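Straight from Swiss-Prot, the features:
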{"type": "ACT_SITE", "residues": "Tyr143", "note": "active site"}
{"type": "BINDING", "residues": "Leu95, Val97, Gly103, Gly105, Gly107, Ala108, Asp133, Gln138, Asp141, Trp142, Gly145, Phe146", "note": "acetyl-CoA binding site"}
{"type": "MUTAGEN", "residues": "Arg33 to Ala or Glu", "note": "Decreased autorepression by TacA3-TacT3; when associated with 'A-37' in TacA3"}
{"type": "MUTAGEN", "residues": "Lys80 to Glu", "note": "54% toxicity in E.coli. Loss of tRNA-binding; when associated with F-143"}
{"type": "MUTAGEN", "residues": "Arg84 to Glu", "note": "6% toxicity in E.coli. Loss of tRNA-binding; when associated with F-143"}
{"type": "MUTAGEN", "residues": "Arg94 to Glu", "note": "Loss of toxicity"}
{"type": "MUTAGEN", "residues": "Tyr143 to Phe", "note": "Loss of toxicity. Reduced tRNA-binding. Loss of tRNA-binding; when associated with E-80 or E-84"}
Amino acid sequence: MMFTDWHEAAIGKTHNRMNFDCGDADLNQFLQRHARQNHEKGTTKTYVALDNSDVTRIHGFYSVSPASLIYAQVPGAISKGLGRYDVPVFRLGRLAVDKSMQGQGLGAQLLLSAGKRCIQAALQVGGVALLIDAKNKQVCDWYKGFGAVPLNDQPLSLLLSFKTLYAALSASGRL
């Protein structure tokens with residue numbers, strides 16, 4: 001089942017961050033204490049999935065920022081054809097879904113939304129992939145299900161190429 005009764009917005013003061021609970025204290029704390037401030041300062045941008053009938057209720061969120069990787073860290077499938085210098089990417093710093101919404105496909109939708117946002121930015125400033133730091137093997141395997149590949153030297157850090165994301169966005173009619 002795919003949950004579709006939501007819309008995305010930049011995090012703001014009117015959004016009820018205190019009632020969000022994804023089951024992970026660190027992610028909850030980031031949303032409650034740091035996400036909006038970081039967004040306003042420009043260090044990391046956070047976007048929230050809001051309930052269409054209650055625009056203060058946060059169902060999920062993701063945070064992104066620009067980053068780069070040393071060429072040697074990047075798997076060959078992504079580095080092929082690139083110059084041998086730092087590889088421009090976007091870091092998916094956090095992605096979480098409220099416990100009440102887990103298992104309804106919102107996490108996948110947020111991943112695609114983050115990918116689309118970063119692809120659009122990359123058209124202006126460059127970038128080839130989404131860099132993901134998985135918290136554990138289970139989360140790592142979830143991202144691998146979308147085509148993410150581990151970095152050469154860090155098995156819980158993955159790259160999801162914009163080529164793969166673009167294909168998924170096209171297939172889902174989200175471009």
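Any Cβ shown, glycine's included, is placed from N, Cα and C.
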- [ ] Could you tally the C-beta atoms, other than its own, that fall within 10 angstroms of the C-beta of Leu95 (acetyl-CoA binding site)?
- [x] 21
Open item on the list: Let me make sure I understand the span of the acetyl-CoA site: among Leu95, Val97, Gly103, Gly105, Gly107, Ala108, Asp133, Gln138, Asp141, Trp142, Gly145, Phe146, what is the greatest distance between any two Cα atoms, in Å?
Closed with: 21
TODO: Specify the secondary structure state of Tyr143 (mutagenesis position) as given by DSSP, simplified to three classes.
DONE: helix
Task: Secondary structure of Asp133 (acetyl-CoA binding site) (DSSP, helix/strand/coil) - done: strand
TODO: Please state whether DSSP places Gly103 (acetyl-CoA binding site) in a helix, a strand or coil.
DONE: coil
Task: Most Cβ neighbours inside 10 Å, all chains, among the mutagenesis positions Arg84, Arg94 - done: Arg94
- [ ] Check Arg33 (mutagenesis position) against DSSP and tell me helix, strand or coil, would you?
- [x] helix
Open item on the list: Which one is it, among the mutagenesis positions Arg33, Lys80, Arg84, that lies nearest to Gly145 (acetyl-CoA binding site) by Cα separation?
Closed with: Lys80
